[in-house]
Amino acid sequence: MKAIAVKRGEDRPVVIEKPRPEPESGEALVRTLRVGVDGTDHEVIAGGHGGFPEGEDHLVLGHEAVGVVVDPNDTELEEGDIVVPTVRRPPASGTNEYFERDQPDMAPDGMYFERGIVGAHGYMSEFFTSPEKYLVRIPRSQAELGFLIEPISITEKALEHAYASRSAFDWDPSSAFVLGNGSLGLLTLAMLKVDDKGYENLYCLGRRDRPDPTIDIIEELDATYVDSRQTPVEDVPDVYEQMDFIYEATGFPKHAIQSVQALAPNGVGALLGVPSDWAFEVDAGAFHREMVLHNKALVGSVNSHVEHFEAATVTFTKLPKWFLEDLVTGVHPLSEFEAAFDDDDTTIKTAIEFSTV
């Protein structure tokens, strides 16, 4: 079968041939439909994130997948089920407490593999196998865009944890600010638009000039575009308003600190970006004082698990059709897979199609 991989010492994905996998007991064989491309894939290709499977000279890419079960094997799945796989798997050392209690998304770095990212091959292949417990059934109507379920699930977890930090008191947020107008930021903005919290004012930070398709989406969602070149995060309260909730998806280290200044009293920020090392000066006293005297919180969040994928299938049904159409700017066949990795100002979200239902 064909697969898309990055090889050691190279910085461009290529198509390779691999044997079609055979499911072991407890696993199903899945025919891949589509696999999304995101910033993590670009980081893995560039060598800035992730790692190769032990003893292998390549890593099959892809962690945002949707497929159809072709061989249920000895599982309770059925042939024809549309499924989305989760990402984390036990490391080479075997299972650990996080996997044993079915919370692999809470495992610290080094205590897991991630398919298509670190230590385990991903889903950019014509077929893949997976244990049943890591496959989430989704409605057949979501098959075409099922590769969006994984990124939606990332925000489902972040919201769950951020909201839990405010659950000890009456918290009635009205403003939310998404930092980052990439595909994850835009998905999150759309999710906040339909969130049960009923946000009255939404904002999204970027650094692009008009005309721009992401700005068009932001404004179509009735949100305000904030250009960070004109209004840095710490100035947002003076120019717009204090924010009850902030979602950071830029990976820009200063945003973690500046978010505290932009939060309203009792507000919470969710940090999802994974930056490189960067040392800079911070008024630690002001930061500490602001957190304490105004009951603010910051929550770090990474990955997601089955319950978040299941919640994502529900959220998916609430997102406007026009939004999904505008968000996905390209679905490319395997023969033209390189186009899915293009990264320009007209590209928002892309996917590679391996087969159809």
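Just so it is clear, glycine is given a Cβ too, placed from its N, Cα and C backbone atoms.
Here Swiss-Prot flags D38, H63, E64, E150 as Zn(2+) binding site, drawing on experimental evidence. Here Swiss-Prot flags T40, H49, E114, E150, N303 as substrate binding site, drawing on experimental evidence. Per Swiss-Prot, the feature NADP(+) binding site maps to N181, G182, S183, L184, R207, R208, S228, L272, G273, V274, S301, V302, N303; the stated evidence is experimental evidence. Among the mutagenesis experiments that Swiss-Prot reports, D172 to K is described with the note: Does not affect the kinetic parameters but results in a slightly less halotolerant protein. What Swiss-Prot notes for the published mutagenesis of D216 to K is this: Does not affect the kinetic parameters but results in a slightly less halotolerant protein. According to Swiss-Prot, the experimentally introduced change D344 to K is described as follows: Does not affect the kinetic parameters and has no effect on the salt activity profile.
Cβ neighbours within 10 Å of E114 (substrate binding site), excluding its own Cβ and spanning all shown chains: 23.
Cβ neighbour counts within 10 Å, taken over all protein chains shown, single out E150 as the most crowded of the recorded positions E150, D172, D216, D344.
Among the recorded positions H63, N181, S183, D216, S301, the ones whose Cα is located within 10 Å of the Cα of E114 (substrate binding site) are H63. Figure note: comparing Cβ neighbours within 10 Å for the binding-site residues H49, H63, G273, S301, the maximum is reached by H63. The subset of recorded positions (H63, E150, S183, D216, S228, S301) lying with their Cα within 10 Å of the Cα of T40 (substrate binding site) consists of H63, given in sequence order. Taking a C-beta cut-off of under 8 angstroms and a sequence separation of 6 or more, E64 (Zn(2+) binding site) has the following same-chain neighbours: V35, G36, V37, D38, Y123, F147, L148, E150, P151, A351. Cβ neighbour count for D38 (Zn(2+) binding site): 20 (other Cβ atoms within 10 Å of its Cβ, all protein chains included). Close to S183 (NADP(+) binding site) in the fold, though at least 6 residues off in sequence, lie D38, P151, L327, I348, K349, each with a CB less than 8 Å from its CB. D38 (Zn(2+) binding site) carries neither a helix nor a strand DSSP state and counts as coil. Long-range Cβ neighbours of N181 (NADP(+) binding site) (same chain, at least 6 residues apart, Cβ-Cβ under 8 Å): C204, L205, G206, R208, T214, I215, I218, Y225. Of all the recorded positions listed here (H63, D172, D344), H63 has the Cα closest to the Cα of S301 (NADP(+) binding site). Close to S228 (NADP(+) binding site) in the fold, though at least 6 residues off in sequence, lie L205, G206, R207, each with a CB less than 8 Å from its CB. The local packing around N303 (substrate binding site), expressed as other Cβ atoms within 10 Å of its Cβ over all shown chains, amounts to 20. Residues listed for NADP(+), N181, G182, S183, L184, R207, R208, S228, L272, G273, V274, S301, V302, N303, cover a largest CA to CA span of 28 Å. Of all the recorded positions in the list D172, D216, N303, the shortest Cα-Cα distance to H63 (Zn(2+) binding site) is found for N303.
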